[in-house]
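All remarks here apply to the structure that follows.
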Amino acid sequence: MREYKIVVLGSGGVGKSALTVQFVQCIFVEKYDPTIEDSYRKQVEVDGQQCMLEILDTAGTEQFTAMRDLYMKNGQGFVLVYSITAQSTFNDLQDLREQILRVKDTDDVPMVLVGNKCDLEEERVVGKELGKNLATQFNCAFMETSAKAKVNVNDIFYDLVRQINKKSPEKKQKKPKKSLCVLL
């Protein structure tokens with residue numbers, strides 16, 4: 001079974017943990033408890049293939065940013081999360097993306113831009129068009145989600161698996177060649 005290393009990044013309080021826990025455990029975490037680093041594993045089926053996702057839920061707070069380079073180096077796909085209710089969280093994404101591209105040393109990195117908390121429409125300050133435009137600029141997928149209302153949560157991770165598969169298809173294991181041996 002192929003394994004996928006997915007890293008969830010974004011500012012503090014945008015709902016990275018809520019999205020991850022909703023996907024992995026199907027529960028919504030109501031209280032905010034800043035994450036240092038949590039790792040989750042979940043087996044899913046995407047396009048008929050069994051996949052093991054290893055999801056790294058990272059710290060959004062500044063004091064843990066030194067660990068980011070390591071996450072980015074090992075990650076195969078990235079979820080960049082902002083809150084539609086906080087402009088500053090949207091503004092932080094440019095630097096995060098640049099850091100990913102620098103660490104990976106390529107522009108072709110599987111990535112999904114996620115505007116979370118779409119259930120809080122009345123508190124929206126970041127328009128959907130802004131998210132779409134940034135995703136176009138980043139050349140990546142875009143989704144608005146709600147961990148609370150379970151909107152598009154699974155789609156984020158399935159989309160990333162498909163992007164990773166497209167970028168680096170799994171190589172079929174070749175059977176070792178058998179050679180004939182003659183003993184005299």
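Placed from the backbone N, Cα and C atoms, the Cβ positions cover glycine too.
Residues as originally present; substitutions not included.
Its Cβ placed at the centre, GLY13 (GTP binding site) has 17 other Cβ atoms within 10 Å. Taken residue by residue with DSSP, GLY13 (GTP binding site) is part of neither helix nor strand, so it is coil. The feature GTP binding site is assigned by Swiss-Prot to 10-17, 57-61, 116-119, with similarity to another entry given as support.
Listed in Swiss-Prot is the natural variant PHE157 to Leu, annotated as follows: In roughened mutants. A sphere of 10 angstroms centred on the C-beta of PHE157 (variant position) encloses 25 other C-beta atoms.
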Residue pair CYS118 (GTP binding site), PHE157 (variant position) - Cα distance, angstrom, rounded: 18
Under 8 Å by Cβ from GLY10 (GTP binding site), counting only residues of that chain that are 6 or more apart: LYS16, GLY60, VAL79, LEU80, VAL81, TYR82, THR89, ASP92, LEU93, LEU96, VAL114
Other CB atoms, at most 10 A from the CB of THR58 (GTP binding site): 25
